[in-house]
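Asker: This is the structure I want to talk about, given as structure tokens.
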Amino acid sequence: MKQRRRRNGCSSSNTISLLLLFFLVFFSRTSTSTSCRRRTVKHLSTTSTSSTPLESRITSKVIVISIVSGILTGLVSALVLAFLVRSIVKFMKQTPILKGPVVFSPKITPKSLHAALSNGIQLLGSDLNGKYYKMVLDNGLVVAVKRLGSLEGVGSPESSSSKSVKRRLQKELELLAGLRHRNLMSLRAYVRESDEFSLVYDYMPNGSLEDVMNKVRTKEVELGWEIRLRVAVGIVKGLQYLHFSCETQILHYNLKPTNVMLDSEFEPRLADCGLAKIMPSSHTAVSCYSAPESSQSNRYTDKSDIFSFGMILGVLLTGRDPTHPFCEESASGGSLGQWLKHLQQSGEAREALDKTILGEEVEEDEMLMALRITIICLSDFPADRPSSDELVHMLTQLHSF
């Protein structure tokens, strides 16, 4: 990487040297032409005493034209110089597109990554942005790899638009690698090959929340209310960190159960933070977890993340898959939020709760209060939704964590 940066530095210095040489030649010609004009004007002025009135007028016009020409030449030269200097500064500030592994963890080496990627890896799942794999390094470390979809939607690999997306993605990955929170997936390394990126994360043995909830529906896994509430609190604490604790506010843009990973203790970790805004395949992707303002007017704020969280909290409370119709009643509107609101207004909120976790009266009261929080998060108006900071306080009040 150091050698690559040296080559980039050498090419930048060569470019600057050529431009400086151009400036010297250009301005030497400009100064020569200006001095010639001055000599012409001087010669004309010495002969003007013996000139006729007509010749005097011609001489005056020549002098004016020479002065105007000199001023215009100076202005054009200044503009060209300013443009070139700005271009040089912009070029030097550009992030170089790195190739090969970029590692952020001392437990991983570029060599071990290359070797593991070349061998067989186990497919775990996929979404619009790419596929997830399980991979074992030569030191025995188990990691998860997400191979992002190709950047084919932004032109050829060497086009300026493709390079721009790669630079933005690279900057985003470097930003994500610096985030440290127990409820965020830590980026350990990434590899760029041609127009594809492979992201390396810690391996989560319980998979995604989507995987677990599917197993709950088929009765392969039991997930009590205490664990579900812990998952909800962990998700919103991750959002709180992104929204309020980072130097620059970070939005998730694609919060849904497939992007919530669960460790061995069912502690949630948010994955793919911010990547959806960069990947071309996600620009038009809208799911039932997307806030109405993001799908209707392409506006996205921290309150849009809160809407997505409200959908996840609704899934945890009801156990239902929001992509399936909830009931035949027209009053429900066919969406999770409208269905929950309808039951709340009709005094039948208990009917929405997952029957497999109903039992103790105290837990049932907590679930009903959480249902009210869900409905607020799913408001059509962003200003009516609570912030992630407020949600942490609201949810932790339901139970002692």
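Using the three backbone atoms N, Cα and C, a Cβ is placed for every residue, glycine included.
Don't look for the substitutions in this one, it keeps the originals.
Relevant sequence annotations retrieved from Swiss-Prot are reproduced here:
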| type | residues | note |
| --- | --- | --- |
| BINDING | L124, G125, S126, D127, L128, N129, G130, K131, Y132, K146 | ATP binding site |
| DOMAIN | 118-401 | domain 'Protein kinase' |
| MUTAGEN | G70 to E | In crn-1; stem cell proliferation leading to large meristems, and increased carpel number |
| MUTAGEN | G74 to R | In sol2; stem cell proliferation leading to large meristems, increased carpel number, and slightly shorter roots. Suppresses the short root phenotype of transgenic plants constitutively overexpressing the CLE19 gene. Enhanced resistance to CLV3 peptide that inhibits root growth |
| MUTAGEN | D263 to N | In crn-2; increased carpel number |
Asker: Please tell me which one of the mutagenesis positions listed here (G70, G74, D263) sits closest to L124 (ATP binding site), measuring Cα to Cα?
Answerer: D263
Asker: What is the interatomic distance between the Cα atoms of G70 (mutagenesis position) and G130 (ATP binding site), given in whole Å?
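Answerer: G130 (ATP binding site) has its Cα 60 Å from the Cα of G70 (mutagenesis position).
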Asker: Cα-Cα, whole number of Å: S126 (ATP binding site) versus D263 (mutagenesis position)?
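Answerer: Cα-Cα distance, S126 (ATP binding site) to D263 (mutagenesis position): 19 Å.
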Asker: Over the residue list L124, G125, S126, D127, L128, N129, G130, K131, Y132, K146, recorded for ATP, what is the maximum interresidue Cα distance in Å?
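Answerer: Comparing all Cα pairs, the maximum is 14 Å.
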Asker: Helix, strand or coil: which one is G70 (mutagenesis position) in, per DSSP?
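Answerer: Helix, per DSSP.
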Asker: About how far apart, in whole Å, are the alpha carbons (Cα) of Y132 (ATP binding site) and G74 (mutagenesis position)?
Answerer: 60
Asker: Among the recorded positions listed here (G70, G74, G130), identify the one with the smallest other-Cβ count within 10 Å.
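Answerer: Each of the recorded positions G70, G74, G130 was scored by Cβ atoms within 10 Å; lowest is G74.
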Asker: Per DSSP, D263 (mutagenesis position) is which: helix, strand or coil?
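Answerer: Where D263 (mutagenesis position) sits, the three-state DSSP reduction gives coil.
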Asker: I need the neighbours of the ATP site defined by L124, G125, S126, D127, L128, N129, G130, K131, Y132, K146. Which other residues of that chain put their C-beta within 8 angstroms of the C-beta centroid, in sequence order?
Answerer: R147, T258
Asker: Which residues of the same chain, at least 6 positions away in sequence, have a Cβ lying under 8 Å from the Cβ of D263 (mutagenesis position)?
Answerer: M204, P205, N206, R269
Asker: Take the Cβ of L124 (ATP binding site) and count every other Cβ within 10 Å, whichever protein chain it belongs to.
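Answerer: Other Cβ atoms found within 10 Å: 18.
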